[in-house]
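Novice: Here's a structure for you.
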Amino acid sequence: MILELDCGNSLIKWRVIEGAARSVAGGLAESDDALVEQLTSQQALPVRACRLVSVRSEQETSQLVARLEQLFPVSALVASSGKQLAGVRNGYLDYQRLGLDRWLALVAAHHLAKKACLVIDLGTAVTSDLVAADGVHLGGYICPGMTLMRSQLRTHTRRIRYDDAEARRALASLQPGQATAEAVERGCLLMLRGFVREQYAMACELLGPDCEIFLTGGDAELVRDELAGARIMPDLVFVGLALACPIE
C-alpha cells in the first residue's frame, strides 16, 4: 500500500491506496499534529511506500517527512518542480515558481485527456491553467477563492460578522441577499462563477471548443453548473503525483 499526501496552504489531504489507485483510507487534516493523529489509527495498514507534494517551505516539508518516516517504515518521495513531465512542458519563465500542486494537476489532466485542456483548481486560492494538445503549458491565472474572499471581507469590514453555518445557508439561493451573510456569500460565488465562465471562453478561443475541462479542489461543486461538460476530479493532484514519483 502507498501513502499519498497533498500538503496545501490550508489543509493536508491524504489517502492510502493499493492496486490500481484504489483508495482504502483517506482524510483531511488542518495541521501536522492532526495528520499524525489520523495516520496513527491507520498504522495497521501495510504501508510500504510514501509520496507527497507540498507547497510549504522546505523546512516545514522536511519536518513533516521526518514525522511520517517515524510512523511508517518508509522513505518518503517528495515531488519537485521540473521543466517537463509526462509530455507536458512547463510554461513559466522560471519553472520553479509554478506551484507544485498546479504543476501536477495540469500534467495529470493532459495525461488523462490526451488533448488540449483547461484545469481549474478551486481551493483557498483559485488557479486556472491552459495546456495545448502538444503538451505546451500556456500559463494561467490565480485569484482568491471563496475562503479568501470571505475572510478578507470579515477582516477588513467591521460590520460583516457571521459564522460558517450562516455562510452555508446563504448559498441555498443566488437571489439578491436580504442579510449580510447572503449578500457576501452570493456575491463571492457570483464572482467565482464569472471567473470560471471567462476561463472557459478563453480556453475555447486559445485551445479550441473541444478542449477538455477539469475541475478540482474543495469548491469545485459550487461552479459545476457553469461548465456542464467538465470532469470533476477531487484527486487530480494525486494522479499527477503518481507520474512525478512512480513507485514499482
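The backbone N, Cα and C atoms fix where each Cβ goes, and this holds for glycine too.
Values in this document were obtained by computation on a predicted structure and should not be read as measured data.
This is the feature table in Swiss-Prot:
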type: ACT_SITE; residues: Asp101; note: active site, proton acceptor
type: BINDING; residues: Asp6, Cys7, Gly8, Asn9, Ser10, Leu11, Ile12, Lys13, Thr124; note: ATP binding site
type: BINDING; residues: Tyr92, Gly99, Leu100, Asp101, Arg102, Thr180; note: substrate binding site
type: BINDING; residues: Asp121; note: K(+) binding site
type: MUTAGEN; residues: Asn9 to Gly; note: 96-fold reduction in activity
type: MUTAGEN; residues: Lys13 to Ala; note: 7-fold reduction in activity
type: MUTAGEN; residues: Asp101 to Ala; note: 5-fold reduction in activity
type: MUTAGEN; residues: Asp121 to Ala; note: Loss of activity
type: MUTAGEN; residues: His156 to Ala; note: No change in activity
type: MUTAGEN; residues: Thr157 to Ala; note: 2.5-fold reduction in activity
Novice: Just to be sure I understand: of Tyr92, Asp101, Asp121, His156, Thr157, Thr180, which recorded positions have a C-alpha no more than 10 angstroms from the C-alpha of Gly8 (ATP binding site)?
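Specialist: Correct set: Asp101.
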Novice: What subset of the binding-site residues Asp6, Ser10, Gly99, Leu100, Arg102 lies within 10 angstroms of Asp121 (mutagenesis position), using C-alpha positions?
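Specialist: Final answer, ordered: Arg102.
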Novice: Which residues in the same chain, at least 6 apart in sequence, have a Cβ under 8 Å from the Cβ of Tyr92 (substrate binding site)?
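Specialist: Listed in sequence order, they are Leu98, His137, Gly139.
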Novice: CA-CA, which of the recorded positions Asn9, Lys13, Gly99, Asp101, Thr180 lies nearest Thr124 (ATP binding site)?
Specialist: Asn9
Novice: If you measure from the CA of Asp101 (mutagenesis position) out to 10 Å, which recorded positions from the list Asp6, Ile12, Lys13, His156, Thr157, Thr180 are inside that radius?
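Specialist: Qualifying among Asp6, Ile12, Lys13, His156, Thr157, Thr180: Asp6.
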Novice: How many Å lie between the Cα of Thr157 (mutagenesis position) and the Cα of Ser10 (ATP binding site)?
Specialist: 23
Novice: Judged by the number of other CB atoms within 10 angstroms, which among Lys13, Arg102, His156 is the least packed of the recorded positions?
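Specialist: Counting other Cβ atoms within 10 Å of each of the recorded positions Lys13, Arg102, His156 gives the minimum at His156.
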Novice: Roughly how many Å lie between the Cα atoms of His156 (mutagenesis position) and Thr180 (substrate binding site), rounded to a whole value?
Specialist: 14
Novice: Near Thr180 (substrate binding site), how many other Cβ atoms are within 10 Å of its Cβ?
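Specialist: Looking across every protein chain shown, the total is 16.
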Novice: Roughly how many Å lie between the Cα atoms of Leu100 (substrate binding site) and Ile12 (ATP binding site), rounded to a whole value?
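Specialist: That comes out at 14 Å between the alpha carbons.
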Novice: Once Asp6, Cys7, Gly8, Asn9, Ser10, Leu11, Ile12, Lys13, Thr124 are set aside, which residues in the chain still have Cβ within 8 Å of the Cβ centroid of the ATP site?
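Specialist: Going along the sequence, the neighbours come out as Val55, Gly123.
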